[in-house]
Amino acid sequence: YIDAETMHLHHDKHHQTYVNNANAALEKHPEIGEDLEALLADVESIPADIRQALINNGGGHLNHALFWELMTPEKTAPSAELAAAIDATFGSFEEFQAAFTAAATTRFGSGWAWLVVNKEGKLEVTSTANQDTPISEGKKPILGL
């Protein structure tokens, strides 16, 4: 459970600030385009003067956008395909939950816990600091907290 005040703070304040700051950085280099996923998948391609701003704020935007997209008022189950992949990777849904909970609760300071598809196409639980995104590590996030 996440209370309404915390949700409001993250949606209307934090996320909006990430969007505003990412847009301000992108305005300095219109030649690189606005595809944050592509840019953050290859951070070395981002001009040095805006690189950290895009890592921080672009990552914050993408992380929160996925978080909002996945949020539902009702409890939902993973698709049959994802459930099978979770069982194959972790042994059971309960073992996945334990790994995901550990990734979330052992993150020192602020950050995210993730279920990602790694470069080898396999599921993996990982954690990133602050607003770092697994996209920058060549991973596709499918669940984030």
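Here the Cβ of each residue, glycine as well, is placed from N, Cα and C on the backbone.
Listed in Swiss-Prot for this protein:
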| type | residues | note |
| --- | --- | --- |
| BINDING | His10, His64 | Mn(2+) binding site |
| BINDING | His10, His64 | Fe(3+) binding site |
| VARIANT | Ala48 to Thr | In strain: NEM1126 |
| VARIANT | Glu95 to Asp | In strain: NEM1126 |
| VARIANT | Ala98 to Thr | In strain: NEM1222 |
Exercise for the section: Show which residues of the chain containing His64 (Mn(2+) binding site), separated from it by at least 6 in sequence, have their CB under 8 Å from its CB. Expected result: His10, His11, His14, His15, Tyr18
Fill in the blank from the handout: Integer Å value for the Cα distance linking Glu95 (variant position) with Ala48 (variant position) is 41
Completion exercise
Here the variant positions are Ala48, Ala98; the one whose Cβ sees the most other Cβ atoms within 10 Å is Ala98
Practice task
State the count of C-beta atoms found within 10 angstroms of the C-beta of His10 (Mn(2+) binding site), not counting that atom itself.
Solution key: 15
Completion exercise
Using a 10 Å radius on the Cβ of Glu95 (variant position), the other Cβ atoms enclosed count 13
Handout entry: Rounded to the nearest Å - Cα separation of Ala48 (variant position) and Ala98 (variant position)
Key = 39
